[in-house]
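The next block holds one structure in the form of structure tokens; read it before the comments.
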Amino acid sequence: MRLSLPLLLLLLGAWAIPGGLGDRAPLTATAPQLDDEEMYSAHMPAHLRCDACRAVAYQMWQNLAKAETKLHTSNSGGRRELSELVYTDVLDRSCSRNWQDYGVREVDQVKRLTGPGLSEGPEPSISVMVTGGPWPTRLSRTCLHYLGEFGEDQIYEAHQQGRGALEALLCGGPQGACSEKVSATREEL
């Protein structure tokens, strides 16, 4: 009992010391409550399509950039440029990659897709992310959709202008997943 008494006093002391454990509000987090579409639909829910597009743009950009760093030769402008065969393969692999790092979490009562390349501003101190399930397949299909819609050549040209240009190509424009018109339509629903 003697060993447990000092431990108990130490714990009680921490609660009494200003700035100790007792001054902090308890941290709580709950998993996002997913509706039927978010749980069972084969397609990416409309309110998450902008995040999905940005995730796809990030993965394409990152994979192309990694492939370029592996090149030993540069073009006349000093920039490393992939051959059509290589960038086509890299983009195909980007879509078939494992998307397990992505999932959904709720921040300020808004469900958002989260994962590499999607951070916006300060992260919440605690949150719960739902991963796996339909999300990897949905992201892979979204990636394949953009690959088919724009083609490898146009995507690689945008990549060469920078990550922002690639994201603007895939997600911007009047009908893009992140356009204000599409966002306004989502809010009306």
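Any Cβ shown, glycine's included, is placed from N, Cα and C.
None of the listed substitutions appears in this model.
Note that the coordinates shown come from a computational prediction; the quantities given were computed from them, not determined experimentally.
Secondary structure at C50 (mutagenesis position), as computed by DSSP, is helix. Taking the Cβ of C50 (mutagenesis position) as centre and 10 Å as the limit, one finds 20 other Cβ atoms among all the protein chains shown. One entry in Swiss-Prot concerns the mutagenesis experiment C50 to S. Its note says: Does not affect activity.
Here the residue is the original one, while Swiss-Prot reports the published mutagenesis C53 to S with the comment No significant activity. Its Cβ placed at the centre, C53 (mutagenesis position) has 23 other Cβ atoms within 10 Å.
In this view, C95 (mutagenesis position) is surrounded by 21 other Cβ atoms within 10 Å of its Cβ, with every protein chain counted. One entry in Swiss-Prot concerns the mutagenesis experiment C95 to S. Its note says: No significant activity.
Quoted from Swiss-Prot, the note attached to the mutagenesis of C143 to S states: No significant activity. Long-range Cβ contacts of C143 (mutagenesis position) within its own chain (separation 6+, distance under 8 Å): V56, Q59, M60, S94, C95.
For C178 (mutagenesis position), the number of other Cβ atoms no farther than 10 Å from its own Cβ, over all displayed protein chains, is 18. C178 to S appears in Swiss-Prot as a mutagenesis experiment; the accompanying note says: Does not affect activity.
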Cα-Cα distance linking C178 (mutagenesis position) and C50 (mutagenesis position), given in Å to the nearest integer:
5
How big is the Cα-to-Cα gap, in Å, between C178 (mutagenesis position) and C53 (mutagenesis position)?
8
